[in-house]
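Engineer: Quick one: this structure, given as structure tokens, is what I'll be asking you about.
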Amino acid sequence: MDGAPVAEFRPTMTHGGRYLLYDIFGNKFEVTNKYQPPIMPIGRGAYGIVCSVMNFETREMVAIKKIANAFNNDMDAKRTLREIKLLRHLDHENIIGIRDVIPPPIPQAFNDVYIATELMDTDLHHIIRSNQELSEEHCQYFLYQILRGLKYIHSANVIHRDLKPSNLLLNANCDLKICDFGLARPSSESDMMTEYVVTRWYRAPELLLNSTDYSAAIDVWSVGCIFMELINRQPLFPGRDHMHQMRLITEVIGTPTDDELGFIRNEDARKYMRHLPQYPRRTFASMFPRVQPAALDLIERMLTFNPLQRITVEEALDHPYLERLHDIADEPICLEPFSFDFEQKALNEDQMKQLIFNEAIEMNPNIRY
């Protein structure tokens, strides 16, 4: 896909020249006419396709994600709206910036949603899988930026819930930006996520135990897993299923004591944990002898079984391992908590369309119909 000749994708003008329609390998890709060729497909997922293209008004290259048939499934539509609203609210160097929600040519008659964000070069998943050399300084700098972005997210009263290497985007200067907020939740909410959940390998023990009152600490666990994967170039806990995942965790950090199980209110979950084989705690120093002790100390504090005892993002930024990079004056917080109120109402397809259309119009006040 990456090597496709640029000349292949010539647009057709539509809607009186206000829009350009590209055919990307049989996929219809229709955007406002400020997005001029050359256009390049750079990725695809279950939702649709992503292309890089230049906005000729701002002279900035952007990544445009097409979410095809965005309203076929209520949950997916809500996820799209949540992502748009969150990205518009969160303004931070380590969070991907939203540039546009492209207004549809005909206000009520649209099924696809196009979201433009900053264009990045790659993601952490690709870097980990590549044979590119990564010094410990690189890993440390990536960890610092993840925590810096997460401090801002958590201060907005938001839990990301789906941190994993492929959701951490990078450019050639090693700048890191967190993306994919479709699963984010308010940090005060206590009902168990009913839909998708964090990719299993990065999932905190309390989520594996179906704890209903999880907190921002679940993101910290994910960061610990990601950092060790960066250093080791392979996943720390690559579980095949829920039970295998928990076994891998306890084999490393030890079977939790009754004291460590204190946060679990569900008696069945406690019983389940008590019946697991008894594993002693292994020291990270014995498993990763080449990693400096300060790094391992921080990771052990992140990978603490009990979320109430797990280190917070602010505490992690203040840890001696990050002393070289830490600067509290340059680690901003979000001054206004994000409101998830729009999720409280049951919305039908037309209402959901209207809300996403409203977001597009707010970002394109000069559009005329």
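Here the Cβ of each residue, glycine as well, is placed from N, Cα and C on the backbone.
Substitutions noted, but not modelled.
Per Swiss-Prot, the features are:
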ACT_SITE  Asp162  active site, proton acceptor
BINDING   Ile42, Gly43, Arg44, Gly45, Ala46, Tyr47, Gly48, Ile49, Val50, Lys65  ATP binding site
DOMAIN    36-322  domain 'Protein kinase'
MUTAGEN   Thr14 to Ala  Loss of phosphorylation
MUTAGEN   Thr32 to Ala  Loss of phosphorylation
MUTAGEN   Lys65 to Arg  Loss of autophosphorylation
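Map the listed features onto the structure and describe their local environment.
Structural biologist: Around Asp162 (active site, proton acceptor), taking its Cβ as the centre, 22 other Cβ atoms fall within 10 Å, counting all chains.
Here the Cβ of Ile42 (ATP binding site) has 18 other Cβ atoms within 10 Å, regardless of which shown protein chain they belong to.
Averaged over the domain 'Protein kinase' (36-322), the predicted model has a pLDDT of 92.
Annotation note: Thr14 (mutagenesis position) sits in a strand segment as assigned by DSSP. With a 10 A radius on its CB, Thr14 (mutagenesis position) counts 13 other CB atoms from all the protein chains.
Cβ neighbour count for Thr32 (mutagenesis position) (all protein chains, 10 Å cutoff from its Cβ): 21.
In sequence order, Tyr47, Gly48, Ile49, Val50, Tyr114, Ile115, Ala116, Thr117 constitute the residues six or more apart from Lys65 (mutagenesis position) in its chain with CB-CB distances below 8 Å.
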Engineer: To the nearest whole angstrom, what is the C-alpha distance linking Thr32 (mutagenesis position) and Ile42 (ATP binding site)?
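Structural biologist: About 19 Å separate the Cα atoms of these two residues.
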Engineer: A 10 Å Cβ contact count, applied to the binding-site residues Ala46, Val50: which residue has the minimum?
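Structural biologist: Relative to the other binding-site residues in Ala46, Val50, Ala46 has the fewest Cβ atoms within 10 Å.
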Engineer: Cα of Ala46 (ATP binding site) to Cα of Thr14 (mutagenesis position): how many Å, rounded?
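Structural biologist: On Cα coordinates alone, these residues lie 27 Å apart.
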Engineer: Looking at the recorded positions Thr14, Ile42, Arg44, whose Cα is closest in space to that of Asp162 (active site, proton acceptor)?
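Structural biologist: Of the recorded positions Thr14, Ile42, Arg44, Arg44 has its Cα closest to that of Asp162 (active site, proton acceptor).
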Engineer: From the Cα of Arg44 (ATP binding site) across to the Cα of Thr14 (mutagenesis position), what is the distance in angstrom?
Structural biologist: 24
Engineer: Give me the count of other Cβ atoms within 10 A of the Cβ belonging to Gly48 (ATP binding site).
Structural biologist: 18
